[in-house]
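This report concerns only the one structure given below.
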Amino acid sequence: MPKLPRGLRFGADNEILNDFQELWFPDLFIESSDTHPWYTLKGRVLNAHLDDRLPNVGGRQVRRTPHRVTVPIASSGLRPVTTVQYDPAALSFLLNARVDWDFGNGDSANLVINDFLFRTFAPKEFDFSNSLVPRYTQAFSAFNAKYGTMIGEGLETIKYLGLLLRRLREGYRAVKRGDLRALRRVIQSYHNGKWKPATAGNLWLEFRYGLMPLFYDIRDVMLDWQNRHDKIQRLLRFSVGHGEDYVVEFDNLYPAVAYFKLKGEITLERRHRHGISYANREGYAVFDNGSLRPVSDWKELATAFINPHEVAWELTPYSFVVDWFLNVGDILAQQGQLYHNIDIVDGFDRRDIRLKSFTIKGERNGRPVNVSASLSAVDLFYSRLHTSNLPFATLDLDTTFSSFKHVLDSIFLLTQRVKR
């Protein structure tokens with residue numbers, strides 16, 4: 001019997017099958033061969049001509065998976081996800097540069113550097129699951145609308161609809177009578193039988209947390225009605241990703257012995273993507289420790305449909321402000337809502353790092369020199385793990401506060417508190 005490539009095995013009837021133990025849990029090996037052992041330095045410095053071939057830094061260490069082969073799975077026609085890891089001890093970059101200066105009195109140079117290798121810290125420890133979870137929660141939710149929250153906020157919604165109708169009526173009357181001053185009531189609030197003048201802050205907060213949520217609720221209910229008879233395909237793929245920049249600094253690079261030094265920053269993008277292949281089943285499901293399981297009885301179905309913990313949180317005053325910094329709402333939504341019932345056939349969790357941009361400077365004896373350079377990556381981090389679970393949200397503090405809308409919200413909320 002012939003020997004099969006790594007990743008395959010013979011079945012009971014000598015058919016060729018995937019060896020999932022080898023594909024999903026492979027043994028890693030260490031790759032230590034230096035890919036760029038030399039760099040060249042050519043040009044003129046201090047009236048001396050250089051044409052040197054110099055050794056690059058050694059000691060390369062990369063933990064990686066071996067190459068394996070797969071065949072399509074008979075039941076689905078898809079090739080299985082394989083675990084792939086390329087885990088360098090340090091990130092490696094290749095620099096090509098031209099450096100020149102002229103400080104007078106013979107202190108000048110014009111040098112060309114090719115294939116100069118240097119290494120930096122590898123920021124491999126990252127997990128952006130909290131950014132992926134809301135999109136999974138929304139994609140596999142049994143309903144677009146949050147009916148529990150809509151029921152909990154029903155009284156406030158009715159009051160707000162009454163205010164909108166009152167405004168429309170007053171606007172119609174003002175136009176009919178030709179009383180343009182009375183048109184101001186279209187944007188004013190009404191309390192205890194009196195109209196109160198509007199402020200920019202009140203209008204903004206009403207738009208953000210009154211009018212827009214109302215429109216979204218109406219849209220979601222209409223989508224649920226339109227999709228009530230949809231037939232979902234037998235097998236689907238779904239994936240979401242998130243990336244964030246990370247800056248690594250480097251200093252004290254001396255490609256030309258002690259003539260000058262280089263320093264700068266490298267902007268890396270750390271990316272996290274999670275994906276699944278899944279089959280749809282009849283009925284509904286709930287979240288259970290990273291996976292979805294069918295509901296067990298009508299009580300569990302009703303509880304997940306309402307999601308009382310999320311409703312209680314949504315009805316808590318200023319809970320939306322807390323959600324700017326702590327992902328409480330995302331956690332309650334993921335763990336308590338009602339889902340479509342699916343079977344996860346295959347899946348992956350991938351993290352990698354890619355080179356995005358760089359800046360570089362040179363100096364000689366504290367004085368800047370001219371540097372034009374290009375940079376390419378040699379060893380970057382890559383990890384793709386097989387998984388059959390969904391990403392899991394954990395409590396996380398976010399202090400970036402990068403949303404301009406949240407900045408405006410904060411200003412107007414503080415203004416309201418000060419006025420009180």
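The backbone N, Cα and C atoms fix where each Cβ goes, glycine too.
Copied over from Swiss-Prot:
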VARIANT   F29 to L  In strain: Qbeta_2_FR
VARIANT   D100 to G  In strain: Qbeta_2
VARIANT   F121 to S  In strain: TW18
VARIANT   Q138 to K  In strain: Qbeta_3_FR
VARIANT   S189 to F  In strain: Qbeta_3
VARIANT   A198 to T  In strain: TW18
VARIANT   I218 to V  In strain: Qbeta_3_FR
VARIANT   R219 to K  In strain: TW18
VARIANT   E282 to G  In strain: Qbeta_3_FR and Qbeta_3
(request) Write down the Cα-Cα distance for Q138 (variant position) and I218 (variant position), rounded and given in Å. (result) 17
(request) State the count of C-beta atoms found within 10 angstroms of the C-beta of D100 (variant position), not counting that atom itself. (result) 17
(message) Can you give me the Cα-Cα distance between F121 (variant position) and R219 (variant position) in Å, rounded to a whole number?
(response) 48
(message) Among all protein chains shown, how many Cβ atoms are found within 10 Å of the Cβ of F121 (variant position), not counting that one?
(response) 10
(request) Quick one: of the variant positions D100, Q138, E282, which has its CA closest to the CA of F29 (variant position)? (result) Q138
(request) Give the sequence-ordered list of residues that share a chain with R219 (variant position), lie 6 or more positions from it, and have CB atoms under 8 Å from its CB. (result) N144
(message) Please list, in sequence order, the residues in the chain of E282 (variant position) that are at least six apart in sequence and whose C-beta is under 8 Å away from its C-beta.
(response) N341
(request) Name, in the order they occur in the sequence, the residues of the same chain whose CB lies under 8 A from the CB of Q138 (variant position) and which sit 6 or more residues away. (result) none
